[in-house]
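Have a look at the structure below before the remarks.
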Amino acid sequence: MASKKHVVCQSCDINCVVEAEVKADGKIQTKSISEPHPTTPPNSICMKSVNADTIRTHKDRVLYPLKNVGSKRGEQRWERISWDQALDEIAEKLKKIIAKYGPESLGVSQTEINQQSEYGTLRRFMNLLGSPNWTSAMYMCIGNTAGVHRVTHGSYSFASFADSNCLLFIGKNLSNHNWVSQFNDLKAALKRGCKLIVLDPRRTKVAEMADIWLPLRYGTDAALFLGMINVIINEQLYDKEFVENWCVGFEELKERVQEYPLDKVAEITGCDAGEIRKAAVMFATESPASIPWAVSTDMQKNSCSAIRAQCILRAIVGSFVNGAEILGAPHSDLVPISKIQMHEALPEEKKKLQLGTETYPFLTYTGMSALEEPSERVYGVKYFHNMGAFMANPTALFTAMATEKPYPVKAFFALASNALMGYANQQNALKGLMNQDLVVCYDQFMTPTAQLADYVLPGDHWLERPVVQPNWEGIPFGNTSQQVVEPAGEAKDEYYFIRELAVRMGLEEHFPWKDRLELINYRISPTGMEWEEYQKQYTYMSKLPDYFGPEGVGVATPSGKVELYSSVFEKLGYDPLPYYHEPLQTEISDPELAKEYPLILFAGLREDSNFQSCYHQPGILRDAEPDPVALLHPKTAQSLGLPSGEWIWVETTHGRLKLLLKHDGAQPEGTIRIPHGRWCPEQEGGPETGFSGAMLHNDAMVLSDDDWNLDPEQGLPNLRGGILAKAYKC
């Protein structure tokens, strides 16, 4: 095996292509690619990728299957066992649970975006077994964006930096260590004269690079977009030909945006009306214009409307036909993930049992059913797996786990997913996990979720596995990632676990691929190549449908056109047009509560050295950002009597957490930023330490998933604007 490999870094979710080389001492050196690449510009490597081998070889990595032999869940009494014993016992217990409660009693949380090695086989296993209850943190991070894109224009839309003359950024905190490849794409675009509009309450480095910076109030993005649409329509700046030929609902949209004149939008957002108009005109006239994905609008009370309004902005200025935006499709080189997943094997009565169907159906099988025929017409697949699809609602899943209503969920798998910390209302997630008869965790470290498991199975590292991207449909390009070294210890790939369990559950005939390499060869079989040859090409662009040409097939919506007025949302009983409603817990909507909780909370803002709840183990990455930090503007901190460098409590009506305070002039006055995913792996596990600090430091302790705090269409929690908080000394 050659020592130098071409690898897709999976340290975060941007997936930069890097080179990896095994040195004489056995350590792996990762560095930026040396040749031109269509998806990754030169010098695109961050500190997480540079130090990836320190995580792979960390002394605390789980290298062998472990069984908790304690008398109660969460008791840290671990016994090393074999894979065969673990799989045999898991299968036996799962069979008993299914016999008693039905297959829907299995719930699964999976992280697809950083794993990318099972190619739909987990959903295949669940569908054949009869469980619809798969969920992911993608429910509130890009997966929901993809869902909204689908109902609006059939598929997820990618911004093309190289083909854009104007970029609209929404709270994207790019840097040399955060989405570095896109940061380099941005700098290259600006160098050639591309315009940049930035919407961000914080004065970030990217905001300082902008032609127009709109420091809007947290959570008011939907209102600002509606104001921009108002300007573009009323000033006749839209692409009339595209709107007339390929959009439906324009007149209804035009009527709706009259409710959002610039003076009203300025009052809502806190931005200058003239600057909003200037941004709208720039976006419409500096064509082609694009809006790269940003997580901020995935996590708001008005999330669905904010995402819908972005789709509409792209459409009415012609971005889908001038090269600025690319509508994806199942990759032409690959067997569709949807075919592998076998959604048709899941009975209709089980689809209707998917948790969340009755309360927040949009992202479930029921909500997506209106897109089955259009997807089959355009893409040849009925169940289009576009960046996470057909998901159980996380709140409904954890509630069923905790309360056994509307029915019991008694077995839970966390696959590359720190599920305890990954969703809002961590208290309820803990109750749900404690109420399980079987918890299985597949991961690299003893995470807080793993500490609650019956079995912890050692997962492989991205330097230890070959990968064919993507692991979902709708991405117009793909990359191959070569295996650099064999997995450490007894670590296995995700497909190994899925297939071996499927065999023990009587499903072997549906898993004909004996190992991951056979599965990869099946996935790439349309090319006529096998992995040994295919991996050498490094990247591959998909052949996309002709959506909008003279013989265009249209998009995969019920009308075949971009639905400015959504027939899918109308059918589900939702507002078919975007809107802005003030969240129920702000200083405007609840001034009395704001007297006790005077701060507006913002959860997130990525840090350089970690990704979500990963890479907090002691070492070079943790040393860069050792503590969980809250950010307050110096004036706000002074008014509260809170000096920088002291530990504080941050409290909402839902809970509180302990953080180290740092004064930050970029943080808007009257607001507080809290980090996501912080815990202390160096601490002992178990309930005595709050599962290594997770119950003390993680943002989900203060984030409610009650109905008042959920986006009404998607049923996802508001994390980024519209939650009142207070801060005080410990």
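Heads up, the Cβ atoms here are built off N, Cα and C, so glycines get one too.
From a predicted model like this one, the values you see are computed outputs, not experimental measurements.
What Swiss-Prot lists as active site is Asp13. In the three-state DSSP reading, Asp13 (mutagenesis position) counts as coil. The Cβ of Asp13 (mutagenesis position) has 16 neighbouring Cβ atoms from other residues within 10 Å, across all protein chains displayed.
Annotation source Swiss-Prot lists [4Fe-4S] cluster binding site at Cys9, Cys12, Cys16, Cys46.
Classification of Glu607 (W-bis(molybdopterin guanine dinucleotide) binding site) by DSSP places it in coil, neither helical nor stranded. Positions annotated as W-bis(molybdopterin guanine dinucleotide) binding site by Swiss-Prot: Lys48, 111-114, Cys141, 172-173, 177-179, 199-202, 218-221, Ser296, Gln300, 416-418, 422-423, 442-444, Asp460, Arg465, 602-613, His676, Asp699, Arg720.
Asp13 to Ala appears in Swiss-Prot as a published mutagenesis result, with the remark: Almost abolishes catalytic activity.
Under its mutagenesis annotations, Swiss-Prot gives Asp13 to Glu the following note: Does not affect catalytic activity.
Here the residue is the original one, while Swiss-Prot reports the published mutagenesis Lys48 to Ala with the comment Does not affect catalytic activity. For Lys48 (mutagenesis position), the number of other Cβ atoms no farther than 10 Å from its own Cβ, over all displayed protein chains, is 24.
In Swiss-Prot, a published mutagenesis experiment is listed as Ile142 to Ala, annotated Strongly impairs catalytic activity. Counting every protein chain shown, 20 other Cβ atoms lie within 10 Å of the Cβ of Ile142 (mutagenesis position).
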DSSP state at Asp221 (W-bis(molybdopterin guanine dinucleotide) binding site), helix/strand/coil: helix
Going by Cα-Cα distance, pick out whichever of the recorded positions Cys9, Cys12, Asp13, Lys48 is nearest to Ser613 (W-bis(molybdopterin guanine dinucleotide) binding site). Cys12
For Asp200 (W-bis(molybdopterin guanine dinucleotide) binding site): intrachain residues, at least 6 apart, with Cβ closer than 8 Å: Phe169, Ile170, Gly171, Lys172, Asn173, Val206, Ala207, Trp213, Leu214, Pro215, Leu216
Rounded to a whole angstrom, what is the C-alpha distance between Arg465 (W-bis(molybdopterin guanine dinucleotide) binding site) and Cys12 ([4Fe-4S] cluster binding site)? 16
Most Cβ neighbours inside 10 Å, all chains, among the binding-site residues Asp221, Glu607: Asp221
Taking the centre of the Cβ atoms of Cys9, Cys12, Cys16, Cys46 as the [4Fe-4S] cluster site, the remaining residues of that chain with Cβ inside 8 Å are Gln10, Ser11, Ile14, Asn15, Val18, Ser44, Ile45, Lys48, Ser49, Trp179, Val180, Ser181
